[in-house]
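I have placed the structure first, in the form of structure tokens, so that the comments after it can refer back to it.
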Amino acid sequence: MNLFRALLTVSGFTLLSRVTGLARETLIARAFGASQYTDAFYVAFRIPNLLRRLSAEGAFSQAFVPILAEFKNQQGHDATKALVDAMSTVLAWALAVLSVVGIAGASWVVFAVASGLHSDGQAFPLAVTMTRIMFPYIVFISLTTLASGVLNTYKSFSLPAFAPVLLNVAFIAAAVFVAPHLKVPVYALAWAVIVGGVLQFLVQLPGLKKVDMVPLIGLNPLRALRHPGVKRVLAKMVPATFAVSVAQLSLIINTNIASRLGQGAVSWINYADRLMEFPTALLGVALGTILLPSLSKAHVDADSHEYSALLDWGLRVTFLLAAPSALALFFFATPLTATLFNYGKFDAHTVTMVARALATYGIGLVGIILIKILAPGFYAKQDIKTPVKIAIGVLIVTQLSNYVFVPLIGHAGLTLSIGVGACLNSLLLFLGLRKRGIYQPSPGWLRFFVQLVGAALVLAGLMHWCAINFDWTGMRAQPLDRIALMAACLVLFAALYFGMLWVMGFKYAYFRRRAK
């Protein structure tokens with residue numbers, strides 16, 4: 001498998017997902033701005049998203065994919081299919097029960113996540129109602145995650161990468177065609193989540209059928225629980241869930257703090273999140289997606305050299321592409337925010353608030369993306385306890401940082417704390433891989449960094465000049481001109497960065513690597 005071609009495939013569909021995601025956020029921003037309605041929706045949407053990351057997308061993927069790869073490479077098709085059927089049965093039934101409990105206790109859940117909304121007589125009940133509507137989303141997205149894990153293990157990356165686009169399409173359709181006809185327009189967004197969750201699973205069925213891995217959900221989850229592969233996955237999910245829950249606990253605490261910083265703070269951070277997740281998904285998630293199955297196979301084959309080489313390739317690609325992305329978030333935060341969101345009720349003040357959060361995200365972006373590359377180095381070896389221990393320490397540091405940064409820079413202090421924590425997390429993961437002899441750096445890193453820093457310094461200067469010499473919020477009345485200027489700047493940035501690297505003798509051929 002050509003790793004770079006696989007990366008381009010996943011990144012291409014992820015780019016489509018993020019573009020449609022930005023379109024959805026732009027429509028929501030234009031319709032609702034940063035108001036009690038958006039605060040209520042984003043708090044409500046964060047709840048099933050947190051549970052999704054805990055039970056499905058995060059802990060489940062980390063535990064399931066390495067074991068699935070082991071079954072595929074060592075036990076054959078029939079045993080692998082039996083594992084998929086049993087796992088889908090357990091997952092569907094467990095999360096269906098959790099959904100019922102969540103719907104019944106929605107008011108308590110919202111209070112726990114964003115107690116600051118409780119004093120708002122309108123936002124709190126809105127958040128509770130939308131939480132009840134969206135809770136079943138975790139059932140559909142868990143099946144989607146299982147399907148994605150299966151397809152990725154079979155080196156089929158296109159459909160899993162495309163699936164999130166359908167959630168954004170559902171949002172856009174709801175905002176444009178449904179919301180204007182509802183008494184409470186924001187409820188349309190909640191129903192879009194459910195529709196999008198169903199579509200994300202259905203679109204992957206053709207790919208599953210092609211490899212004869214369509215999951216069959218049984219009526220007896222207790223019998224499925226006795227499958228030895230399921231037992232192993234669940235045993236790995238315990239520390240994996242704890243690892244992911246530590247990160248999500250940090251998000252919950254930050255949401256709670258943001259809800260106490262005044263109206264709009266939750267939304268400011270959410271809009272910054274959308275922009276920060278753009279490079280994170282295009283690079284970090286895409287690389288993690290293609291590396292985990294290949295790392296798992298190298299582990300099963302006991303090929304330590306290939307294992308280390310895969311990590312080395314992933315780290316170099318990360319630094320190559322994450323560095324300019326981080327500079328863009330830091331130096332170009334206001335232009336990016338204004339171009340994408342400065343329409344309708346999204347005024348200049350909101351642009352400033354979002355840009356502050358986005359710029360501080362830029363400080364920690366490389367660390368955030370590196371985690372997506374380094375953590376699979378442990379997961380593929382079915383070692384989840386080490387990332388757990390690191391995550392606990394990082395949670396403490398992150399929250400202590402909030403006490404320092406939030407009083408100084410308000411809501412931007414929350415995003416800065418996340419970045420600081422991510423950098424510490426990635427450093428400790430790297431040291432752990434080196435200490436265990438899992439990763440041995442290939443020759444040429446010093447030259448690579450010298451070239452990278454040289455190109456980055458020149459790029460930073462150009463970005464800063466473009467940011468301060470154009471009135472990005474003042475171009476609100478000429479949106480097409482502003483979009484054209486943004487496109488021209490981004491093309492210029494890319495040409496300068498990669499051109500400078502080429503002038504300094506950078507070897508791009510290294511990145512055309514094949515996995516065994």
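Just so you know, glycine gets a Cβ as well, placed from its N, Cα and C.
Although substitutions are noted, the structure shown does not include any of them.
Following the DSSP three-state reduction, the secondary structure of R18 (mutagenesis position) is helix. Applying an 8 A CB threshold to same-chain residues 6+ apart, the list for R18 (mutagenesis position) reads E277, F278, A281, L282. Recorded in Swiss-Prot as a mutagenesis result, R18 to A carries the remark: Lack of activity.
Record note (Swiss-Prot) on the mutagenesis of R24 to A: Lack of activity. Around the Cβ of R24 (mutagenesis position), the number of neighbouring Cβ atoms within 10 Å comes to 22.
Experimental mutagenesis at this site is recorded by Swiss-Prot as D39 to A, annotated: No change in activity. In sequence order, A114, L117, A123, A127, S259, Q263, G264, V266, S267 make up the list of same-chain residues 6 or more apart from D39 (mutagenesis position) whose Cβ falls under 8 Å from its Cβ.
For the mutagenesis result R52 to A, the note given in Swiss-Prot is No change in activity.
Quoted from Swiss-Prot, the note on mutagenesis experiment R274 to A is: Lack of activity. Within the same chain, residues at least 6 positions away in sequence whose Cβ sits under 8 Å from that of R274 (mutagenesis position) are G21, L22, E25.
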